[in-house]
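Trainee: Annotation source Swiss-Prot lists Zn(2+) binding site at CYS118, CYS121, CYS144, CYS147, citing experimental evidence. Under the heading of mutagenesis, Swiss-Prot lists GLU134 to Lys and annotates it as follows: Increased binding to QBE and increased suppressor activity. While the structure shown retains the original residue, Swiss-Prot records the mutagenesis experiment VAL189 to Glu with this note: Increased suppressor activity. Under the heading of mutagenesis, Swiss-Prot lists HIS192 to Tyr and annotates it as follows: Increased suppressor activity.
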Amino acid sequence: MRLESVAKFHSPKSPMMSDSPRATASDSLSGTDVMAAMGMAQSQAGFGMAAFCGKHELSQNDKQKAINYLMQFAHKVSGKYRGVAKLEGNTKAKVLQVLATFAYADYCRSAATPGARCRDCHGTGRAVDIAKTELWGRVVEKECGRCKGVGYSRMPASAAYRAVTMLIPNLTQPTWSRTVKPLYDALVVQCHKEESIADNILNAVTR
């Protein structure tokens with residue numbers, strides 16, 4: 001069973017998994033089985049489960065839990081980033097909270113996010129390769145150059161920068177780019193890593 005099945009399980013528009021045998025093991029899981037598997041996955045990959053469930057609007061509580069997990073991670077690695085490491089206690093905590101909140105919002109974006117769908121590929125992540133289409137006489141697709149194949153635009157890091165400057169007014173754009181933004185980017189990446197870990201664990205416990 002994969003994490004995407006959890007989202008379908010919680011969707012009222014999707015058929016619930018039942019006890020009747022189906023084509024795959026995850027399809028034959030009962031509601032009780034699914035909840036038990038989620039509990040096991042949460043005990044081993046709480047960050048990833050909270051991040052995913054919050055991302056798919058399954059729980060508002062999970063959104064806050066994911067941000068809290070991300071803040072803990074940010075505190076742990078902040079010493080590697082000069083622009084954050086030198087900050088005083090209260091200011092540092094507030095900056096990390098801002099970075100974690102914006103990073104999680106970026107992770108949550110998808111083609112379904114209002115205003116985020118790529119204008120070139122309309123959320124598919126694919127675009128027509130005009131040169132090869134003309135050369136071969138048939139439609140040839142390629143990865144969308146605008147969105148890099150994901151189907152949507154990322155949240156502009158400038159939004160996080162503006163929020164951080166409310167706490168650090170003298171933070172210049174170049175300094176942000178060199179000493180703070182790398183941490184912001186690392187937080188976004190960590191969300192995806194934790195989701196992948198949770199996905200693998202959930203798959204393992206439902207085999």
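The backbone N, Cα and C atoms fix where each Cβ goes, glycine too.
The noted changes are left out; the structure has the residues it started with.
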Trainee: What whole-number Å value do you get for the CA-CA distance of VAL189 (mutagenesis position) and CYS147 (Zn(2+) binding site)?
Mentor: 17
Trainee: Let me check the 10 A CB neighbour count of CYS118 (Zn(2+) binding site). How many other CB atoms are there?
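Mentor: Result for CYS118 (Zn(2+) binding site): 21 neighbouring Cβ atoms inside 10 Å.
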Trainee: Looking at Cβ-Cβ distances, which residues of the chain lie under 8 angstroms from CYS147 (Zn(2+) binding site) while being 6 or more apart from it?
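Mentor: Result: CYS118, ASP120, CYS121, GLY125, SER153.
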Trainee: GLU134 (mutagenesis position) has how many other Cβ neighbours within 10 Å of its own Cβ?
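Mentor: Within a 10 Å radius of the Cβ of GLU134 (mutagenesis position) lie 9 other Cβ atoms.
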Trainee: Looking only at C-alpha atoms, tell me how far CYS144 (Zn(2+) binding site) is from HIS192 (mutagenesis position), rounded to the nearest Å.
Mentor: 21
Trainee: To see if you understand the setup: which same-chain residues, six or more apart in sequence, place their Cβ under 8 Å from that of HIS192 (mutagenesis position)?
Mentor: TYR107
